[in-house]
Amino acid sequence: MSLNIFWFLPTHGDGKYLGTSDGARAVDHGYLQQIAQAADRLGFGGVLIPTGRSCEDSWLVAASLIPVTERLKFLVALRPGIISPTVAARQAATLDRLSNGRALFNLVTGGDPDELAGDGLHLNHQERYEASVEFTRIWRKVLEGENVDYDGKHIQVKGAKLLYPPVQQPRPPLYFGGSSEAAQDLAAEQVELYLTWGEPPAAVAEKIAQVREKAAAQGREVRFGIRLHVIVRETNEEAWAAADRLISHLDDDTIARAQASLARFDSVGQQRMAALHGGNRDNLEVSPNLWAGVGLVRGGAGTALVGDGPTVAARVKEYADLGIDTFIFSGYPHLEESYRVAELLFLHIDVQRPEQPKTGGYVSPFGEMVANDILPKSVSQS
């Protein structure tokens, strides 16, 4: 099975180490453009752009990078309760049209009550999912060209419609991640691809089975994806050393403050991430080659696959065998790690690459000329 491999735009900061400004770099437009263009050239199918008050706005970032990329798709956030579903549908169609069909959408209900209150959303966990279901029903129908009247508990629209259709028909695909039962119910009814954070394979298999069963009960099929960091090197020893370096500047106080902040979240997925390490930097390998060190101070995706290319590829295959066809990867720093993943991992997995433009001569990668007149060949050919 060919796998869709996405990269990540770190609009909330980037650097060589977690939890410190040492080794950090400015995430300005020029740097984001570097990462996006690298992902585009290396064969990643798309990039996830995060959302929230700690991030730059995902829609504006995507719009700014469309003109400087060729094939890369942009997975941007839909925020139910913060914007009207009809307005969001118009924005989605516009982004899809401006990008000539390179827009993808990620439904984000939110998990931080403090941040949501600051954005004017004062709904509890269950109410947010109720509102998200209503939002998505309207958004989908409007994008598909219907005139929509909807009288819901949280959202009411009358005569909602779209004049300029999206390029992708009947509409761009919708992605969504959530671990609660309410989230799984929403995924089963509304989305094309259900995302999970990188839990051990057995836990991921259980979630996939639950969503698949719920979708089948509604006569639907859902695809599956996973969000993971990757630390891949020439050898396993080098990869684990890189993992240790990534958290080498973290002290216990920083970890404790981060975990206290994340504890206020009502996100079930965030709670499951925190349970993998318990705020303790000992025994962070929670499953073979699955390392929970990132989650000591980072909200959201908190695990990384660690190893050499063949080892990480074997773990990717384990998840793929569960039914996952889309992998959203990242690594610190994101520019350099995009190259490492492409060069050390892509060799060992079946990557569904975007169509490449035709090139002539030696524009395709061939290495440096040997002794001025000898074309280098692959080690596998010798």
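Cβ coordinates are placed from backbone N, Cα and C, and glycine is handled just like the others.
None of the listed substitutions appears in this model.
Taken from Swiss-Prot as is:
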- Tyr31 to His: In strain: PSBZ (VARIANT)
- Val167 to Ile: In strain: Blue1 (VARIANT)
- Asp253 to Glu: In strain: Blue1 (VARIANT)
- Leu347 to Pro: In strain: PSBZ and Blue1 (VARIANT)
- Ile349 to Leu: In strain: Blue1 (VARIANT)
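Note: the Cα of Tyr31 (variant position) and the Cα of Ile349 (variant position) are spaced 28 Å from each other. Each residue contributes its Cα atom, and for Val167 (variant position) and Ile349 (variant position) these two points are 30 Å apart. When the Cα atoms are compared, Ile349 (variant position) and Asp253 (variant position) turn out to be 40 Å apart. Shown in sequence order, Gly309 are the residues of the chain, 6+ apart in sequence, with a C-beta less than 8 angstroms from the C-beta of Leu347 (variant position). Secondary structure at Leu347 (variant position), as computed by DSSP, is helix.
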